Amino acid sequence: MIQRDIEYSGQFSKDVKLAQKRHKDMNKLKYLMTLLINNTLPLPAVYKDHPLQSSWKGYRDAHVEPDWILIYKLTDKLLRFERTGTHAALFG
């Protein structure tokens, strides 16, 4: 099993607090994060995991819910949770 360092951006922490305030089911986010931490790849198709482009090149996007996404970066040595939120909040 690959062992990676795990990082959380400062903005990710703020995004999580906002999701909690909006009464999102945080267990869904935690489960997706656990899959990534445990290197359960590829992710199940329900998460619609895909690479991002443009200014987010090098990052990936997985859907917690249809309009709630997790942006993360995965390398051989690092798993970085960058952002979470709606498409409009993150890309709009």
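Note: Cβ is positioned from N, Cα and C throughout, glycine not excepted.
Original residues throughout; no substitutions modelled.
Cβ neighbour count for HIS87 (mutagenesis position): 13 (other Cβ atoms within 10 Å of its Cβ, all protein chains included). Per Swiss-Prot, active site, proton donor is recorded for HIS87.
According to Swiss-Prot, the mutagenesis experiment HIS23 to Gln carries the annotation: Moderate decrease in RNAase activity. When secondary structure is read from DSSP and collapsed to three states, HIS23 (mutagenesis position) falls in the coil class. Long-range C-beta contacts of HIS23 (mutagenesis position), restricted to its own chain and to partners at least six residues apart, with a cutoff below 8 Å, are absent.
The Cβ of LYS48 (mutagenesis position) lies under 8 Å from the Cβ of ASP61, ALA62, HIS63, each on the same chain and at least six residues away in sequence. Under the heading of mutagenesis, Swiss-Prot lists LYS48 to Ala and annotates it as follows: Moderate decrease in RNAase activity.
Under its mutagenesis annotations, Swiss-Prot gives HIS87 to Gln the following note: No RNAase activity, still forms a complex with DinJ. In this structure, HIS87 (mutagenesis position) is part of a helix by DSSP.
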